[in-house]
Amino acid sequence: MAAAVLNPGFFLLILLLSFSISPSLQYVSESEPLVRFKNSVKITKGDLNSWREGTDPCSGKWFGIYCQKGLTVSGIHVTRLGLSGTITVDDLKDLPNLKTIRLDNNLLSGPLPHFFKLRGLKSLMLSNNSFSGEIRDDFFKDMSKLKRLFLDHNKFEGSIPSSITQLPQLEELHMQSNNLTGEIPPEFGSMKNLKVLDLSTNSLDGIVPQSIADKKNLAVNLTENEYLCGPVVDVGCENIELNDPQEGQPPSKPSSSVPETSNKAAINAIMVSISLLLLFFIIVGVIKRRNKKKNPDFRMLANNRENDVVEVRISESSSTTAKRSTDSSRKRGGHSDDGSTKKGVSNIGKGGNGGGGGALGGGMGDIIMVNTDKGSFGLPDLMKAAAEVLGNGSLGSAYKAVMTTGLSVVVKRIRDMNQLAREPFDVEMRRFGKLRHPNILTPLAYHYRREEKLVVSEYMPKSSLLYVLHGDRGIYHSELTWATRLKIIQGVAHGMKFLHEEFASYDLPHGNLKSSNVLLSETYEPLISDYAFLPLLQPSNASQALFAFKTPEFAQTQQVSHKSDVYCLGIIILEILTGKFPSQYLNNGKGGTDIVQWVQSSVAEQKEEELIDPEIVNNTESMRQMVELLRVGAACIASNPDERLDMREAVRRIEQVKT
């Protein structure tokens with residue numbers, strides 16, 4: 001019997017049918033383990049109702065799920081939902097391409113679940129839960145692809161598992177704020193890819209391995225481990241008693257060879273010293289109070305850690321000019337508390353020498369208004385304001401002052417313009433005061449003296465992007481959603497485009513763009529500050545104070561340009577998207593993340609998704625937009641400025657990104 005001849009088209013039909021059927025089968029197979037995972041835990045602060053069996057987890061509708069190329073589940077990011085119960089890791093083994101698990105800020109407890117069964121994991125983030133107990137020493141031996149491990153702010157006990165030090169690709173390890181004991185494995189110092197090691201706030205003991213201290217490009221935090229000594233922690237080991245582990249004694253702790261009688265004598269001496277010190281402060285307080293009564297016309301606005309002080313000395317009016325200025329200050333409510341007629345003289349400097357002076361009403365000692373959108377005020381109004389130190393920046397110190405009218409302002413004392421003549425300073429300040437753009441912080445006023453320059457601007461209650469992104473872990477930080485971060489990036493881009501048009505003739509229209517100079521309004525609208533200062537600074541001061549001088553081109557050619565501002569914009573874009581503090585902001589480059597190298601290498605390997613801050617990843621569609629924006633940031637930080645986007649093109653591409 002002749003064999004039947006099959007039409008080749010039949011095989012093609014079978015092949016096409018298999019392709020058309022396989023995606024739906026993939027959806028079903030991946031939705032089932034996710035639904036089982038959802039059913040195994042309790043949710044107290046939200047829901048996962050979008051997780052429905054038989055639907056496509058990669059449709060963009062499943063909360064907290066993101067997918068690789070929109071086809072297969074690669075990440076589970078379920079945070080702040082009050083999850084509790086038992087995680088069955090076996091359910092997740094049916095997700096073959098799962099790379100990231102993020103369950104931080106929940107209520108999960110008990111021993112660490114058996115995540116070692118998921119050998120393909122690259123990121124495991126379990127911060128801020130209540131996991132407890134010891135972690136098996138060999139727990140991580142099969143997780144060779146793991147890059148980021150966050151176990152911080154839990155209740156883990158025992159020693160650090162040695163298998164962690166055998167993870168060849170590990171870049172970040174966070175185990176701070178647990179109850180870990182024992183010594184730090186020296187093998188951390190030989191882990192080639194390790195960039196961040198945070199073991200702070202534990203009960204670790206012994207000598208910090210020299211290999212960790214010697215490792216370059218490693219950000220280490222070992223603070224609040226009482227019994228550690230040696231390098232990194234800067235605690236000598238002379239007073240550390242290393243116990244014989246065979247004796248079963250507790251971990252090594254500081255010991256003392258001083259007899260008990262000597263201790264009692266020392267305590268008595270300390271008590272006597274404290275009593276004398278208290279008596280001294282009482283005497284000083286009495287003297288100060290008497291001096292205040294004799295000299296009520298001297299007030300200190302603020303001081304900082306470097307003993308810089310902001311002082312305002314009020315002297316009796318003694319000239320016709322002073323009389324006129326006093327009259328004008330009375331109209332503004334600027335007379336002194338005791339009803340006497342005063343004139344304002346700024347005295348801002350180290351040690352409060354009390355020198356210098358000039359009449360109000362436009363004289364050397366007055367506040368010059370350049371923007372009256374928030375009303376007018378004078379130096380006496382600032383003098384009567386409650387003031388506090390905000391901090392020190394690369395250009396000087398900043399102080400917050402709340403005036404009696406309720407207006408809160410920031411007074412920035414700029415230390416690197418002391419040799420600047422009055423005329424160029426006046427011209428620039430008045431020009432700044434005319435700027436109007438929703439993303440530019442326009443100064444309200446300024447004060448000129450040969451020795452001191454002050455710039456007054458409106459206070460932003462949400463502070464800077466730097467603080468909200470890295471320093472605050474409260475409500476402000478939690479509100480930095482993907483939509484909010486995109487709004488900030490686009491606002492910064494619009495502001496920079498405006499500055500590059502307004503100051504097109506300047507080498508650096510901004511020159512100092514970084515997250516500390518991006519302030520946030522109540523609605524998270526970004527306002528750019530500290531711009532266009534280059535013409536006002538001495539070249540030597542500018543190269544030290546302005547961030548644009550940390551660009552690759554300045555290091556290579558000692559030149560800066562408009563493209564240097566583009567580089568700074570790229571750093572901010574990447575900082576916002578990754579949530580990482582850039583090491584580029586630090587003078588010594590130690591600490592933070594080398595965000596340029598990290599991004600460039602990941603983009604080259606087409607691993608952009610791994611760079612995105614897990615806190616803002618919700619679905620596949622938003623991930624696509626984030627990656628697109630990240631590529632714009634990467635195009636802004638090319639080492640060769642000729643290969644960077646120009647500002648106009650960068651802004652155009654940023655505007656195209658939608659939430």
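The backbone N, Cα and C atoms fix where each Cβ goes, glycine too.
Just the original residues are modelled here, none of the noted substitutions.
The Cβ neighbour count for S394 (ATP binding site), using a 10 Å radius and every protein chain shown, is 18. In three-state terms derived from DSSP, S394 (ATP binding site) belongs to neither a helical nor a strand segment and is classed as coil. The feature ATP binding site is assigned by Swiss-Prot to L390, G391, N392, G393, S394, L395, G396, S397, A398, K412.
Sequence annotations record features per position, and here Swiss-Prot assigns domain 'Protein kinase' to 384-659.
The note that Swiss-Prot attaches to the published mutagenesis E226 to A is: Normal interaction with LURE1.2.
If you draw a 10 Å sphere around the CB of Y227 (mutagenesis position), it holds 18 other CB atoms from the protein chains shown. Under mutagenesis, Swiss-Prot gives Y227 to A with this note: Normal interaction with LURE1.2.
Spatially close to D234 (mutagenesis position) yet at least six residues away along the chain is no residue at all, judged by Cβ distances under 8 angstroms. Listed in Swiss-Prot as a mutagenesis experiment, D234 to A is described as follows: Compromised interaction with LURE1.2. Reduced pollen tube attraction.
Among the mutagenesis experiments that Swiss-Prot reports, N239 to A is described with the note: Normal interaction with LURE1.2. Normal pollen tube attraction.
The Cβ neighbour count for N392 (ATP binding site), using a 10 Å radius and every protein chain shown, is 15.
Within 8 Å of the Cβ centroid of the ATP site, not counting the listed residues L390, G391, N392, G393, S394, L395, G396, S397, A398, K412, the chain contributes R413. The secondary structure of Y227 (mutagenesis position), as reduced to three states from DSSP, is extended strand.
Annotated pair E226 (mutagenesis position) and N392 (ATP binding site), C-alpha to C-alpha distance, rounded: 30 Å. Taking each of the binding-site residues L390, A398 in turn and counting other Cβ atoms within 10 Å of its Cβ gives the largest count for A398.
Other C-beta atoms found within 10 angstroms of the C-beta of G396 (ATP binding site) number 19, with every protein chain shown included. Rounded to a whole value, the Cα-Cα separation of Y227 (mutagenesis position) and N392 (ATP binding site) is 33 Å.
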